[in-house]
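Reviewing the structure listed below.
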Amino acid sequence: MGACISFFSSSSPSKTGLHSHATTNNHSNGTEFSSTTGATTNSSVGQQSQFSDISTGIISDSGKLLESPNLKVYNFLDLKTATKNFKPDSMLGQGGFGKVYRGWVDATTLAPSRVGSGMIVAIKRLNSESVQGFAEWRSEVNFLGMLSHRNLVKLLGYCREDKELLLVYEFMPKGSLESHLFRRNDPFPWDLRIKIVIGAARGLAFLHSLQREVIYRDFKASNILLDSNYDAKLSDFGLAKLGPADEKSHVTTRIMGTYGYAAPEYMATGHLYVKSDVFAFGVVLLEIMTGLTAHNTKRPRGQESLVDWLRPELSNKHRVKQIMDKGIKGQYTTKVATEMARITLSCIEPDPKNRPHMKEVVEVLEHIQGLNVVPNRSSTKQAVANSSRSSPHHYRYKAGALGAERKRATPGRFGSVEK
């Protein structure tokens, strides 16, 4: 039988209803930490919404917190049909907690359809034996089922049947920012880089603007997905948390995330602030400036962390020119590079109190985008044309072996399952 999730409960609104008890398996080299104990496998889920203490219907920056979830409940047979029985040639990618397949559904009813008929969707089939897989599935349904914004990926439906856990998303044909940014010998044009981070910033600003803020906790280039127009949408809410309540400054939680992006205060103490997301956003800004990955153990000692390595260079406008990606030379002005360095440096401030709010970041980036008037944009136009010819898969969310610096490599998560 398929399962329908109860988002609301009459129990105390101070609890989230998320309970996972697990031991920790530690892995090195930035791969995911997982657990194998204690997952609930009943065919129905009765749990309180994480949004039970947020005012419903809040509209902010063209987004809203929905009064009730609008998700289609699929049975397992539906999704077997939509993916040709999960055949290997339908698989888009895989990770530590499951695999993602290309599927087909009716564009109007979202009912499963024959391959090649209707619209393409992305179907994530999670590993039901993993407690973390179950926790992430539940978190995605809770958050993406209740949040609507043009810069958040749309969750269309879900399935929980026996031990099967699946999620159905809109398909993002242009892949992820990561899949474009770190391609070898094919630099991604500056105009698209700035457009994409502005869209991502708007999505993050929306999460932070809710009456009870949502902390995304896993902001990184591989989680910024792109539609056919290169409009950015945040994906993967498996680690998202509600922000602090009752005028507290932070929430305390087990340390989970991705090396190179996690804020220093969170790594040191487990204290998670709304502005911990701002730090991660600053890391992505540094990535689009340099074309280098946030964390790479193949780099020389002292350069593994992009932030630790290049933070000192950002305050010197002459050095900023030296760290900019050589592949996009001529596509931006000196003023643009200097202003980008300034907002990036502000975002990666060691003290979260000194970081800007994401709404301010959006305004600054929009201003910078308007500054970028270069004499000759022919190289940019050609680069955009080259990018448009390729649509790399973006669902390979497991860390792989790192090769050369510009070789595509998704950083893996660290951390243990949360209680």
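Using the three backbone atoms N, Cα and C, a Cβ is placed for every residue, glycine included.
Counting every protein chain shown, the Cβ of D218 (active site, proton acceptor) has 23 other Cβ atoms within 10 Å. Taken from Swiss-Prot, the feature active site, proton acceptor applies to D218.
Using a 10 Å radius centred on the Cβ of G98 (ATP binding site) and all shown protein chains, the other Cβ atoms total 22. The feature ATP binding site is assigned by Swiss-Prot to L92, G93, Q94, G95, G96, F97, G98, K99, V100, K124.
The domain 'Protein kinase' feature in Swiss-Prot is assigned to 86-368. Mean pLDDT for the domain 'Protein kinase' (86-368) in the predicted structure: 93.
Among the sequence features in Swiss-Prot, the mutagenesis site G2 to A is noted as follows: Drastic reduction of plasma membrane localization and strong increase of nuclear localization. Partial redistribution from the plasma membrane to the cytoplasm.
Quoting Swiss-Prot on the mutagenesis of C4 to S: Partial redistribution from the plasma membrane to the cytoplasm.
One entry in Swiss-Prot concerns the mutagenesis experiment K124 to A. Its note says: Abolishes kinase activity. Other C-beta atoms found within 10 angstroms of the C-beta of K124 (mutagenesis position) number 28, with every protein chain shown included.
Non-local contacts of G157 (mutagenesis position) by the CB criterion (under 8 A, 6+ apart in sequence, same chain) comprise L71, K72, V73, Y74, L110, L167, V168. According to Swiss-Prot, the mutagenesis experiment G157 to R carries this note: In cst-1; abolishes kinase activity.
Comparing D218 (active site, proton acceptor) with G98 (ATP binding site), their Cα atoms are 18 Å apart once rounded.
With the fewest other Cβ atoms inside 10 Å of its Cβ, the least crowded of the binding-site residues L92, V100 in this structure is L92.
Cα-Cα distance from K124 (mutagenesis position) to Q94 (ATP binding site): 9 Å (rounded to the nearest whole number).
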